[in-house]
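Participant: Before anything else, here's the structure in question.
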Amino acid sequence: MAAKLEVREAMLTEKRVCRFCLTEQKLASIFEENPRVKTTANLPLQIMAITAIEVYAGDGMPGHICLECRLLFEHCYRFKQMCKRAETLLRQYPLTGNWPSPLEKPRAPMTMVASKKLLVVPAKTAEPSETPKKLLNTMAKSSSQVIIEDVQVLESAMVTPRTVAGSSPVPRRSHAYELKVDNNQELSMDDVQSMLEDMASELEKEFPDIPQKASPVKPKVLNKSSIRILNKGPAAPVEPRLATPKVKRDDSGNVAIVTEVLDSDLPLDDQDDPTKNAEKVATDVFPCPDCERSFPLQQLLEIHRLNHTRSRSFQCLLCEKSFFSKYDLAKHNFVHTGERPFKCAICSKAFTRKALLHRHERTHTDVPKFICVYCEKPFLSRQEMEKHAERHQKKRPFQCGVCTKSFAFKQGLERHETVHSTNLPFPCQHCERSFSTASKLARHLVAHAGKRAYPCKYCHKSYMLSHHLSRHLRTHTQTSDASFVCSECKVSYSNYNDLLDHALIHATASLKCPMCRKQIEDIDSVESHMDQHKQSERHACEFCDHIFLTQKCLQRHIEDDHVVEMEPYQNEFEDDGEGEGGVDEKEEHLDDFEDMDNVKQEEFVTEYLEDDALYEDHLDDSDESFTPPPPKQRKTNPPKDAQQSVRQTRSRDAQRITQKTGKNEGKPHHKLERNLKNRRSAK
């Protein structure tokens, strides 16, 4: 059985079939860029954004896509970008007062390949010059999404010469007007319309002008249903694709349009419909129907969807933005005040959120850590460690009767006792555990989700959720094959230097760089500033078209201008945090989940769903609970003061180092501490 499975998996990988419609014609690789197709983003990213399906080389699936699906993905992606752009402009209107101008809609995809023919055959008529031109122009104006294959316009050789009053006899002619298109050449609707109009002009030159009065009777359309099919617009729920449309006339001059509708668009019987008889299979990707996100477990998706029905009841007094919780609103207020209350103890760099500070502190790998004697948690500064130690020294008279935890307040004990209850409102579907809040359940579900299912193909990072990967992939495409868009006028360029040359025009006019929004002192400094963009590394924003000179400038821009966009990534699966320090711990774990590699699965906190203000567990138990350590491993008597805690930490660290490397190896640790003190005193 295992051998058959391996054989089938190998056949699936090598099968030359379109991964999305299962056709075997006109295939191309998903992972190789087609130079004839101008795209707004690479194809795997478009597929992820539209279908929530991640494709990458070596994923065990067919690696091909047909031409029609390729164009449809490009069209859908452009449409999605247009919708998001419209949403942004509409939300900016209350703040700016500038009503946005209409956006340009993406053109419908059109493919033309040379295999079949479109025949326009005029029969006997008194006006051989008028009918072909009218028919072609009508088709050029009305056809919206017709797959035309190798167009030929033929004049019948059986035209009978007739003499019309005031004109010369029409000679007998036998000409063929043929327009061939190379295989797999992509043409837009404008190209097709122009092509048909040119063909009509050629026909007009071949025939002399005939007075209008010579044709009092207009030809009758015999099959109006075919006309309706040709003219069917994009608003139709299911638009049939047409192959080989033919325009014919009978002996009386009446017009008939004969079309062949592709079999895949005809109504199917239930027994022939693959979707009716398809067996449902389990999948590890559960896309949200209300947004572009997807999740590895169905229950995570259900928790996420709760936020689509929640109301934003906390409104900012300085602008019109609203938030789910007081904590979100407090974070947003930093944008207006400019306050950055969380400072690094090593380099004094300031941040608006403690989670960003914790992420930054991990970069100081060469600085000795101060270890808490109670829980062995490391800190970069003695002050932080002493403040943390005070929490362990609190009197906690309220002890749980089931476990060893104790609490400083009775309310904390009552909240904790719900943990031991077997009738909690949020049960896990994969085990017998249940939880008091949806956020705690979501964090527990990470253990069931297994490994991170979405690895990046360009670097070593991997992600638990598809939209985390999608957001990360934009950082690669901004510096590779993606088009570069001017933030001022939205003109796009395929080359970064071309964009900079264009941006120089805007910067000269306004003395403000359109790339990084920096105000330039004078016109003489404009060119030198743009040269810095050419020579320095590019730090592209994931949410807009700005590109900055340094990572610091980019981070400041995101914190100031994209607070709303960052909310879905910062707040999912998070408790309200209105209690004493509860949010800080969760934010720190969230950063580990999204940015760190090779971390134990139990330490992950899944991506935020928005603050869990729906539920009442506002305090984290770790803030006021304390579990006495086992007597063999830790000291049961707490130190009398914080200074004694520091001395014990130093002594214990020195003993550890001595045991591992020798008696004299403990000295460098204290030497680093002295260097750290000198650095602080110098500052």
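From the backbone N, Cα and C atoms, a Cβ is placed for every residue, glycine too.
Heads up, this one's the original sequence, none of the swaps are in it.
Dumping what Swiss-Prot says about this protein:
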BINDING   CYS18, CYS21, CYS66, CYS69  Zn(2+) binding site
DOMAIN    16-93  domain 'ZAD'
MUTAGEN   LEU45 to Ala  Disruption of tetramer formation but not of dimer formation
MUTAGEN   MET48 to Ala  Loss of protein stability
MUTAGEN   PHE73 to Ser  Reduced thermostability
MUTAGEN   PHE79 to Ser  Disruption of dimer formation and reduced solubility
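Quick one: how deep are these features, and who are their neighbours?
Facilitator: The DSSP secondary structure for CYS66 (Zn(2+) binding site) is strand. The Cβ of CYS66 (Zn(2+) binding site) lies under 8 Å from the Cβ of CYS18, PHE20, CYS21, THR23, GLN25, LYS26, LEU27, ALA28, each of these being in the same chain and 6 or more residues away along the sequence.
DSSP assigns MET48 (mutagenesis position) to a helical segment in the three-state reduction. MET48 (mutagenesis position) has a Cβ environment of 23 other Cβ atoms inside 10 Å.
Taking the Cβ of PHE73 (mutagenesis position) as reference, residues of its chain lying under 8 Å away and at least six apart in sequence are, in sequence order, LEU43, GLN46, ILE47, ILE50, ILE65.
Listed in sequence order, LYS105, PRO106 are the same-chain residues six or more apart from PHE79 (mutagenesis position) with CB atoms under 8 A from its CB. Secondary structure at PHE79 (mutagenesis position), taken from DSSP and collapsed to helix, strand or coil, is helix.
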Participant: State the count of C-beta atoms found within 10 angstroms of the C-beta of CYS69 (Zn(2+) binding site), not counting that atom itself.
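Facilitator: If we count other Cβ atoms within 10 Å of CYS69 (Zn(2+) binding site), we arrive at 22.
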Participant: Tell me, by DSSP, whether PHE73 (mutagenesis position) is helix, strand or coil?
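Facilitator: The residue in question, PHE73 (mutagenesis position), is helix (DSSP, three-state).
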Participant: Roughly how many Å lie between the Cα atoms of LEU45 (mutagenesis position) and CYS69 (Zn(2+) binding site), rounded to a whole value?
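Facilitator: Counting only the Cα atoms, the answer is 14 Å.
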Participant: Across the domain 'ZAD' (16-93), what are the DSSP residue counts per state (helix, strand, coil)?
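Facilitator: When I sort the residues of the domain 'ZAD' (16-93) into the three classes, I find 36 helix, 7 strand, 35 coil.
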Participant: For CYS18 (Zn(2+) binding site), what is the tally of other C-beta atoms lying within 10 angstroms of its C-beta?
Facilitator: 21
Participant: Taking the center of the Cβ atoms of CYS18, CYS21, CYS66, CYS69 at the recorded Zn(2+) site, which other residues in this chain have a Cβ no more than 8 Å from that point?
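Facilitator: These residues sit around the Zn(2+) site: ARG19, PHE20, LEU22, THR23, LEU27, ILE65, LEU67, GLU68, ARG70.
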Participant: Could you state the whole-number distance in Å separating the C-alpha atoms of MET48 (mutagenesis position) and CYS69 (Zn(2+) binding site)?
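Facilitator: It is 14 Å, counting Cα to Cα.
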Participant: I'd like to know which of these recorded positions, CYS21, LEU45, is least surrounded, judged by other CB atoms within 10 A.
Facilitator: CYS21
